[in-house]
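Positions annotated as domain 'Helicase ATP-binding' by Swiss-Prot: 10-272. According to Swiss-Prot, the ATP binding site annotation covers Ala45, Gly46, Thr47, Gly48, Thr49, Gly50, Lys51, Thr52. One entry in Swiss-Prot concerns the mutagenesis experiment Lys51 to Ala. Its note says: Cannot complement the AZT sensitivity of the knockout mutant, decreased colony size in presence of AZT, not toxic upon overexpression. Loss of ATPase and 5'-3' helicase activity. Taken from Swiss-Prot, the feature [4Fe-4S] cluster binding site applies to Cys108, Cys168, Cys173, Cys179. Per Swiss-Prot, mutagenesis Cys168 to Ala is noted as: Cannot complement the AZT sensitivity of the knockout mutant, decreased colony size in presence of AZT. Quoted from Swiss-Prot for the published mutagenesis Asp225 to Ala: Cannot complement the AZT sensitivity of the knockout mutant, decreased colony size in presence of AZT. Among the sequence features in Swiss-Prot, the mutagenesis site Pro615 to Ala is noted as follows: Partially complements the AZT sensitivity of the knockout mutant. Here Swiss-Prot notes a mutagenesis experiment, Arg619 to Ala, with the remark: Cannot complement the AZT sensitivity of the knockout mutant, no longer interacts with HolC. Here Swiss-Prot notes a mutagenesis experiment, Thr620 to Ile, with the remark: Partially complements the AZT sensitivity of the knockout mutant. Quoted from Swiss-Prot, the note on the mutagenesis of Thr620 to Ala is: Cannot complement the AZT sensitivity of the knockout mutant, no longer interacts with HolC. Quoted from Swiss-Prot, the note attached to the mutagenesis of Phe629 to Ala states: Partially complements the AZT sensitivity of the knockout mutant.
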Amino acid sequence: MTDDFAPDGQLAKAIPGFKPREPQRQMAVAVTQAIEKGQPLVVEAGTGTGKTYAYLAPALRAKKKVIISTGSKALQDQLYSRDLPTVSKALKYTGNVALLKGRSNYLCLERLEQQALAGGDLPVQILSDVILLRSWSNQTVDGDISTCVSVAEDSQAWPLVTSTNDNCLGSDCPMYKDCFVVKARKKAMDADVVVVNHHLFLADMVVKESGFGELIPEADVMIFDEAHQLPDIASQYFGQSLSSRQLLDLAKDITIAYRTELKDTQQLQKCADRLAQSAQDFRLQLGEPGYRGNLRELLANPQIQRAFLLLDDTLELCYDVAKLSLGRSALLDAAFERATLYRTRLKRLKEINQPGYSYWYECTSRHFTLALTPLSVADKFKELMAQKPGSWIFTSATLSVNDDLHHFTSRLGIEQAESLLLPSPFDYSRQALLCVLRNLPQTNQPGSARQLAAMLRPIIEANNGRCFMLCTSHAMMRDLAEQFRATMTLPVLLQGETSKGQLLQQFVSAGNALLVATSSFWEGVDVRGDTLSLVIIDKLPFTSPDDPLLKARMEDCRLRGGDPFDEVQLPDAVITLKQGVGRLIRDADDRGVLVICDNRLVMRPYGATFLASLPPAPRTRDIARAVRFLAIPSSR
């Protein structure tokens, strides 16, 4: 490999401010060798290694077909619009590059047209968004909905004007030649480097979604960034699920077919109404939102059983009625195919005694999902890798537990892979301090949020905000935010009150804010400099013991003679904590304090595993020392 990473290499010459880093060069060498030998490679690269450039440069130099997959759409967009162009330009790369997302990320012109025709039946706000989207549809080049600023990202119009694998009419669609998904796929087929995300990669490999399936067999190199998310995402795709959103979409499409093309078939409207009603009734039976529970236990309840049977019957009715009008409307024909698919899925979900699977359900305020997930995806993922010879490269800042990658590789069935553990080049002994508070209030006791907020207030105020408070539950997040707002004058931002992107923008522009958040801010958030110099974590992030997926994995581990705590719960929590901690120091000049409000870190034997997996920062139990550390001005 020409040494692109040397002080006088291509990257240093072409990229302003590029500083050579030894761990980055080591990773680039390992990636180059893995590509040349066509063998798997697993790399944990600590924050600040510069892992993106370390895999991009060798991948572009290899002149092979490359798929790069990310855990989040945010990183996918950043790679495609920022990192890839920068490295391509530096290396004078002349190949074609494409971005490909799942089809629900693109505007569907046919569904937009159908909604505009059904306009009078839509609520006013949705109708006004549909009108805005019609005007946007004439301006957009790629139809990527993340680039539309005129309609809010949580607008209820989006599911109506985007397609899913289930409701797409495919080549029968009157808008097929202008279809944004088809254009994006064609571009990806012709490209040398394609940027996708894990959801799309796995959906394609498992479901063989038409079109994209032809793209992957040709790839010589598969690179997974944020690879720590792969095992959980893979388990979703190797299982099956059915959601109320899918059923309500089906009912809507049957209604549109009746109102536009099949006005003589009133039965269609009746069966669509009954399906929508039974889906909503079933959601009401499930109770509180935000809960993930055991489907086997749920279906033992006679009341739920009755609602489930009713759902099954109305789906059956839609299938029978749609069958009578086959061949008269492309929209209804597609709806019939979905009804067939959903009947099969519902049947699988009813057979709750299949061993080797976890059966679970989840509900939000308006919707529910019923799902079955395999307990282990190792064999299936191993099979997948065997079918696709080439280099499989997995990287993330958080793959190891106590300097061991086995937890990650065993979950994906990765064998005989080269592995590399690269520590962060940051000087944590100078840049950071870890504080585990003394005299913490008893968790889950009434008033614990009030006491904790009172303990934390002095350090947050001494730091003039500039703080992330990361919580392990929504309830704690809301309670703490309420306490902070009642007792502090600093701006307190709360996750969920606006979109993630806007919250981050508000946090950065305020310059003295406290952001109280939960899971989605634990990873993939990059705030550099003095804007963020304090990260507080309310407790060690063990997954709730009631979570059916966790329970099932623990049971599977027990049956194999393992220790569920040591092999499942502890490693999962360590990886999550490492992600949260990684929010603090993002640059060589950053300084900050990490506060963990959980005595178990120092009182329980397993605390040592957590500490051994964290960056080597000095530790204290004295909050006054943490306040003094924050008072020292940074070297910026």
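Including glycine, each Cβ sits where the backbone N, Cα and C put it.
Structural mapping of features recorded in Swiss-Prot.
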residue: Thr47; record: ATP binding site; DSSP (3 states): coil
residue: Cys108; record: [4Fe-4S] cluster binding site; DSSP (3 states): coil
residue: Cys168; record: mutagenesis position; DSSP (3 states): coil
residue: Cys173; record: [4Fe-4S] cluster binding site; DSSP (3 states): coil
residue: Cys179; record: [4Fe-4S] cluster binding site; DSSP (3 states): coil
residue: Asp225; record: mutagenesis position; DSSP (3 states): coil
residue: Pro615; record: mutagenesis position; DSSP (3 states): coil
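Gly50 (ATP binding site) sits 37 Å from Cys108 ([4Fe-4S] cluster binding site), counting Cα to Cα.
Within 10 Å of Thr52 (ATP binding site), counting CA to CA, the recorded positions Cys108, Cys173, Asp225, Phe629 contribute Asp225. Note: the Cα of Arg619 (mutagenesis position) and the Cα of Gly46 (ATP binding site) are spaced 20 Å from each other. Checked against Cys179 ([4Fe-4S] cluster binding site), the recorded positions Gly46, Lys51, Cys168 differ in C-alpha distance, with Cys168 being the nearest.
Geometry remark: Cys108 ([4Fe-4S] cluster binding site) versus Lys51 (mutagenesis position), CA distance 36 Å.
For Thr47 (ATP binding site), the spatially nearest entry among the recorded positions Cys168, Cys173, Asp225, Pro615, Thr620 is Pro615, judged by CA separation. Note on proximity: of the binding-site residues Gly46, Gly48, Thr49, Cys173, the one nearest Pro615 (mutagenesis position) is Gly46, by Cα distance.
Rounded to a whole number, the C-alpha distance linking Thr49 (ATP binding site) with Thr620 (mutagenesis position) is 27 angstrom. Across the structure, Gly46 (ATP binding site) and Cys168 (mutagenesis position) are spaced 42 Å apart at their Cα atoms.
Its Cβ placed at the centre, Phe629 (mutagenesis position) has 17 other Cβ atoms within 10 Å.
Mapped onto three states, the DSSP output places Thr620 (mutagenesis position) in strand. Same-chain residues that are not part of Cys108, Cys168, Cys173, Cys179 yet have a Cβ within 8 Å of the Cβ center of the [4Fe-4S] cluster site turn out to be Arg103, Leu109, Glu110, Arg111, Ser163, Leu169, Gly170, Met175, Tyr176, Val181, Val182. Sequence-distant contacts (6 or more apart, same chain, Cβ under 8 Å) of Ala45 (ATP binding site) comprise Pro23, Gln24, Met27, Lys51, Ala54, Thr395, Ser396, Ala397, Leu422. Those same-chain residues not listed among Ala45, Gly46, Thr47, Gly48, Thr49, Gly50, Lys51, Thr52 yet with C-beta within 8 angstroms of the centroid of the ATP site C-beta atoms are Pro23, Gln24, Met27, Ala54, Ala397, Leu422, Ser424, Pro425. The recorded positions recorded for this entry are Cys173, Asp225, Thr620, and the Cα of Thr620 lies nearest to that of Phe629 (mutagenesis position). Comparing local CB density within 10 A for the mutagenesis positions Lys51, Arg619, the maximum falls on Lys51. In this structure, the C-alpha atom of Cys168 (mutagenesis position) lies 57 angstrom from that of Thr620 (mutagenesis position).
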